[in-house]
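Here the structure is laid out as structure tokens; the discussion comes afterwards.
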Amino acid sequence: MADTETDQGLNKKLSFSFCEEDTESEGQMTAQDIGGAQSQKPGREESEELEGPVPPTRDELHTSLSRDKESPGPDLWKSVSGPPKCPETPVLHSKSKLPVPTNFSTPKNSLGQPEISLLEKLSSRSSRHMRLTPASLMDEKTSLSLVNINPFTPETYRKLLLQSKGKRKTRDYLEETGEEESKSVQWLPAKRSILQETNMASRYEKEFFEIEKIGVGEFGTVYKCIKRLDGCIYAIKRSAKSFSGLSNELDLHEVYAHAVLGHHPHVVRYYSSWIEDDHVVIQNEYCNGGSLQAAISENTASNNHFQEPKLKDILLQISLGLKYIHNSGMVHLDIKPSNIFICHKMQCDSPVGPEEAESEADWFLNASVMYKIGDLGHATSISKPKVEEGDTRFLANEILQENYQHLPKADIFALGLTIAVAAGAESLPINGDMWHHIRKGNFPEISQELSDDFYGLLKNMIHPAPKERPSAAALARSRILWPFLEKTDELQKQLNLEKSKTATLKRELKKARHIQTPQREVHHCYYQICKGSRHLLVGGRRKAPSSFTRGTSSV
């Protein structure tokens, strides 16, 4: 009887969610059992106060499970194949090709429910209790399933991250550990719902002071904010879609890409991201000059446009940013004026001297205006692309035809049309005959005359054949964009020639010194010998030793 009382009390402590079982067990208890239960009641109340709110009941659990069964299955993770025949012109809308379901669920949730054990009952408890209990294999797999896998990190890096000290395994490994273990993992809670449950208090209101709304785009709304701790201004972007409504990892590509890219002078800097109120929040660098599109609109209103020197400056700086992105194994795929941002350097900023410049990008650190690439929502990997079409006005034809062999050249095509718009070209067509006319290599009409070299470079950037377009690295070292590069090369050749002459003179001087050194040593020795012999001869004639003189005189 004592063992029965202990087991019943333990089961009552471990499973609060099964209220019906507790009611039935209380109805079958004897008077002695009731007395034992009453003696254990204060301990139960204390545990409830320490552990927080009671988890959902069985009815609520059944409702949530049935909802998960109705959610989409593994088809969510497969890319939708295009139509049998590639379109000849883009459609009017620029929506994603991939389906966007309203309810999200991992593929494993579509399978049957396994038997619920005591360990699974413990997993439904609060996170505070889980930290106080020993971690089991199920807990480790649960926490692993809640970790996002960044598609832009190398496979070896991900394995090193997840196999630290041989304790953590990749998802592929977990799927191959057998049917029994896979069944236990199949009914794990969805990653996104867990992130919502563990969401902290409003970080946005706690850490930032909102100044104004500065932009609204496809991703969401951007606010200008001051961080309360450091007093600096940041651009806080809040997603329009709810986090639970995001269809797939493409919606998180901006976070993934920013996290991998790191810091570059010509890419908008990324600081942090988090989930708040079921929306993705991204903390980025604030560019005080706004977007290039806003500057173009102001120029159009005043019947003024960027002149060739400024156009070259924009093209060169964005080429440096694209070169960095492409060298990182990614492409942007949505280059356009609204995704290029301007930073005006403050007067208090000190310029960087030549001795501090470590790369070609540092040449512009002392420039008064910096141009940066932002909005990496369409970024994808070059080796394993998952392409989502950007703005059709700047879209290369090969992307429309789903030819992804030369993805970096699609960014070059879009950059060429971006410079055309900045130079004064009218609004680019979304589709139709004019759209195809530009894709045949015809540069849009502009209201100003450009030099032949620069115009030829821009026209080559929108060449119909992707292979014929220059790379971002080639643009970054183009003599057309570097007006002083030819003169610099000439001065560098003269400097190298003078260095060669100086080195030759040094070698000849060293050789001459080496020849003169033995002669000086011979003359010095001869002088010392002659001086010593002369001293002996003179001393012998003039004066005898004092002891000998005294001895002679005494005799």
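Placed from the backbone N, Cα and C atoms, the Cβ positions cover glycine too.
Don't expect the noted substitutions in this model, because it carries the original residues.
Model, not experiment: these values are computed from the prediction.
Residues or ranges marked as active site, proton acceptor in Swiss-Prot: D334. Note: D334 (active site, proton acceptor) has non-local neighbours D375, G377, H378, G390, D391, F394, A414, i.e. same-chain residues 6+ apart with C-beta under 8 A of its own C-beta. In the three-state DSSP scheme, D334 (active site, proton acceptor) is classed as coil.
The ATP binding site annotation in Swiss-Prot covers I214, G215, V216, G217, E218, F219, G220, T221, V222, K237. Under the DSSP three-state reduction, V216 (ATP binding site) is assigned to strand. Its Cβ placed at the centre, V216 (ATP binding site) has 10 other Cβ atoms within 10 Å.
The annotation Mg(2+) binding site is assigned in Swiss-Prot to N339, D375. Within 10 Å of the C-beta of D375 (Mg(2+) binding site) we count 25 further C-beta atoms, all protein chains included.
Per-residue pLDDT, averaged across the domain 'Protein kinase' (208-485), gives 88. According to Swiss-Prot, the feature domain 'Protein kinase' maps to 208-485.
In Swiss-Prot, a published mutagenesis experiment is listed as S15 to D, annotated Mimicks phosphorylation state, lesading to enhance kinase activity and promote pronuclear formation.
S15 to A appears in Swiss-Prot as a published mutagenesis result, with the remark: Abolishes phosphorylation and impairs ability to maintain meiotic arrest in oocytes during the germinal vesicle (GV) stage and metaphase II exit during egg activation.
Among the mutagenesis results in Swiss-Prot, L311 to A has the note: Abolishes the cytoplasmic localization; when associated with A-316; A-320 and A-322. The residue drawn here is the original one. All chains included, 22 other C-beta atoms sit within 10 angstroms of the C-beta of L311 (mutagenesis position).
The Cβ of L316 (mutagenesis position) has 21 neighbouring Cβ atoms from other residues within 10 Å, across all protein chains displayed. In Swiss-Prot, a published mutagenesis experiment is listed as L316 to A, annotated Abolishes the cytoplasmic localization; when associated with A-311; A-320 and A-322.
Look at L320 (mutagenesis position): DSSP puts it in a helix. Over all protein chains present, the Cβ of L320 (mutagenesis position) has 24 other Cβ atoms lying within 10 Å. Here the residue is the original one, but Swiss-Prot notes a mutagenesis experiment at this spot, L320 to A: Abolishes the cytoplasmic localization; when associated with A-311; A-316 and A-322.
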Densest Cβ neighbourhood among I214, V222 (binding-site residues), 10 Å radius: V222
Farthest-apart CA atoms of I214, G215, V216, G217, E218, F219, G220, T221, V222, K237, residues recorded for ATP, distance in Å: 14
Other CB atoms within 10 A, centred on N339 (Mg(2+) binding site): 25
Residue pair V222 (ATP binding site), N339 (Mg(2+) binding site) - Cα distance, angstrom, rounded: 13
Local backbone state of L311 (mutagenesis position), from DSSP in three classes: helix
Least surrounded among the binding-site residues, given as E218, G220, when other CB atoms within 10 Å are counted: E218
